[in-house]
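Pulled from Swiss-Prot, these are the features on record:
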| type | residues | note |
| --- | --- | --- |
| BINDING | CYS6, CYS11, CYS29, CYS33 | Zn(2+) 3 binding site |
| BINDING | CYS6, CYS11, CYS29, CYS33 | Cd(2+) 4 binding site |
| BINDING | CYS11, CYS13, CYS29, CYS43 | Cd(2+) 1 binding site |
| BINDING | CYS11, CYS43, CYS48, CYS50 | Zn(2+) 1 binding site |
| MUTAGEN | HIS12 to Asn | No effect on metal ion binding capacity; when associated with 54-G--P-82 del |
| MUTAGEN | HIS23 to Asn | No effect on metal ion binding capacity; when associated with 54-G--P-82 del |
| MUTAGEN | ALA45 to His | Affinity for Zn(2+) increases resulting in the binding of a fourth Zn(2+); when associated with 54-G--P-82 del |
| MUTAGEN | HIS49 to Asn | No effect on metal ion binding capacity; when associated with 54-G--P-82 del |
Amino acid sequence: MNELRCGCPDCHCKVDPERVFNHDGEAYCSQACAEQHPNGEPCPAPDCHCERSGKVGGRDITNNQLDEALEETFPASDPISP
């Protein structure tokens, strides 16, 4: 049987088949890794610091660009269907 590796970027942990965390079809070693460390939660493995690879609160898009993308996706003029 193939060894499962955690789907978290920069995580080098093996996934325990009896304690796997699934998210979007990928296997992760912990809930923190499955959620991509949204609040900087550490990886449970003492020698792994994959939580450092995530950009907590960072993004490469301005609020104005985000507003425009949202308006393009959900125009205010579209009627809401019941």
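Backbone N, Cα and C define each Cβ position, glycine as well.
Don't expect the noted substitutions in this model, because it carries the original residues.
Everything Swiss-Prot records as a feature, shown here on the structure.
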residue: CYS11; record: Zn(2+) 3 binding site; Cβ contacts under 8 Å, 6 or more apart: ARG5, TYR28, CYS29, CYS33, CYS43, CYS48, CYS50
residue: CYS13; record: Cd(2+) 1 binding site; Cβ contacts under 8 Å, 6 or more apart: ARG5, CYS6, CYS29, SER30, CYS33, CYS43, ALA45, CYS48, CYS50
residue: HIS23; record: mutagenesis position; Cβ contacts under 8 Å, 6 or more apart: GLY7, ALA34, GLU35
residue: HIS49; record: mutagenesis position; Cβ contacts under 8 Å, 6 or more apart: PRO42, CYS43
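For the binding-site residues CYS6, CYS29, CYS33, CYS43, CYS50, counting C-beta atoms within 10 A of each C-beta gives the highest total at CYS33. With the fewest other Cβ atoms inside 10 Å of its Cβ, the least crowded of the recorded positions ALA45, CYS48 in this structure is ALA45. Listed in chain order, the extra residues whose Cβ falls within 8 Å of the Cβ center of the Cd(2+) 4 site residues CYS6, CYS11, CYS29, CYS33 are ARG5, GLY7, CYS8, CYS13, VAL15, TYR28, SER30, ALA34, CYS43, ALA45, CYS48, CYS50.
The Zn(2+) 1 site is defined by CYS11, CYS43, CYS48, CYS50, and by the 8 Å test on Cβ atoms against their centroid, the other residues of the chain that qualify are CYS6, CYS8, ASP10, HIS12, CYS13, CYS29, CYS33, ALA45, HIS49, GLU51.
Listed in sequence order, ARG5, CYS6, CYS48, CYS50 are the same-chain residues at least 6 apart in sequence whose CB falls under 8 Å from the CB of HIS12 (mutagenesis position).
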